[in-house]
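Visitor: Quick one: structure below, then a few questions.
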Amino acid sequence: MSLKFDFSNLFEPNISGGLTDEDVKSVEEKVTSAVRNFVENTPDFAKLDRSWIDSVKSLEDWIINFDTVVVLGIGGSGLGNLALHYSLRPLNWNEMTREERNGYARVFVVDNVDPDLMSSVLDRIDPKTTLFNVISKSGSTAEVMATYSIARGILEAYGLDPREHMLITTDPEKGFLRKLVKEEGFRSLEVPPGVGGRFSVLTPVGLLSAMAEGIDIDELHEGAKDAFEKSMKENILENPAAMIALTHYLYLNKGKSISVMMAYSNRMIYLVDWYRQLWAESLGKRYNLKGEEVFTGQTPVKALGATDQHSQIQLYNEGPNDKVITFLRVENFDREIVIPETGRAELSYLARKKLSELLLAEQTGTEEALRENNRPNMRVTFDGLTPYNVGQFFAYYEAATAFMGYLLEINPFDQPGVELGKKITFALMGREGYTYEIKERSKKVIIE
């Protein structure tokens, strides 16, 4: 079954101040042009090259020997792997025995240089049965170079050959990591040159860890393929990605500068984190394609249902009406728990109901309350968390991001706003060729 998108609560008369047919007509031609551009100049991420799967599967006989895979990556290299792991494996996967995992690997993702995070992962692994997947497209990402150095040092301290416990995923031609592969003989996978990190989850960047923990990567690609095909339809009513872009573009022009994605499943929360990077880094731009200052973008916010009904929904219902809210809903959970009869009349309404019934009722109630308060919202329904459905989700939102970039007349595939911070970091850490002097603040406000 495909994902189902319900955009009804974004439109008049379902909410006051919602989108109208006239609003849609005003940008329909531009959206159609965005779709045609996507078809005629299909981005590499949407081509789903078969070699991506084949290159990963060529390592399967080697990978199956490891009890644990530790991904060392940040940004898209980390978030894509986390999204796959949490959405398509049980939440307690890494606590299961190898037998309970049917021989597949545990997967940990170190996506930060927080020493507590790195230590907590190292404390839980046996280097002798661990593979470190070092991922950096540039081959020089400071955070990944640091964690690579630590992991290599540990392997060498155990008397292990790093080449037998490390897999490097990087650019096919350039960068420090590719140089390492050529000089020292590490096994490697390629990050496609035309695919940016935040669009790379369906490439070897994400596929390796997915295969290692038993996720059907062919089914993942099949879902994405079908979604990309629908994303090439010019009829907006048959194209979920185009409708996502159209509605969010119109609402951005109406002052809705925040995009909330609220997942009603703990397993989907890293899908939301993945979306946050995709939407923020792709669309938050100072300049348009003409070089004019526009300072555009829509701030993505993460929420978890029902948890955040008790922290954020008050604001969403009665605070500034500056948000478009997307619900992620799962109809069928992998496991169920029935609430028992307690004998108390006050709790009888819960007796013999499934926990999932309560969770889905809370999603419906939250959605309806927002509609009553004229807060625009939409829903994406998964019949279950399967590789096919998750592949669709990735593809639809990647296509929607490309369409949104076209509508905003910006480049959704670069990220110039992150470069200065990187350069300053390199300078502070003493990297050759980088200098930066932090200026003394003329006014200081410091409280201890």
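Even glycines carry a Cβ here, placed using N, Cα and C.
Residues as originally present; substitutions not included.
Annotations per Swiss-Prot:
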type	residues	note
MUTAGEN	GLU281 to Ala or Ser	Loss of activity
ACT_SITE	GLU281	active site, proton donor
MUTAGEN	HIS310 to Ala	200-fold decrease in catalytic efficiency. Loss of activity; when associated with A-422
ACT_SITE	HIS310	active site
MUTAGEN	GLN415 to Ala	300-fold decrease in catalytic efficiency
MUTAGEN	LYS422 to Ala	300-fold decrease in catalytic efficiency. Loss of activity; when associated with A-310
ACT_SITE	LYS422	active site
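Describe the structural context of these features.
Guide: GLU281 (mutagenesis position) carries a helical DSSP state (H, G or I).
Counting every protein chain shown, the Cβ of GLU281 (mutagenesis position) has 23 other Cβ atoms within 10 Å.
Proximity of HIS310 (mutagenesis position) to non-local residues of its own chain (separation of 6 or more, Cβ distance below 8 Å) is seen for none.
Within 10 Å of the C-beta atom of GLN415 (mutagenesis position) sit 18 other C-beta atoms, taking all shown protein chains into account.
Within the same chain, the residues at least 6 positions away from LYS422 (mutagenesis position) whose Cβ sits under 8 Å from its Cβ are ALA142, listed in sequence order.
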Visitor: How far is it from GLU281 (mutagenesis position) to GLN415 (mutagenesis position), counting Cα to Cα, in Å?
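Guide: Taking the Cα atoms only, GLU281 (mutagenesis position) lies 6 Å from GLN415 (mutagenesis position).
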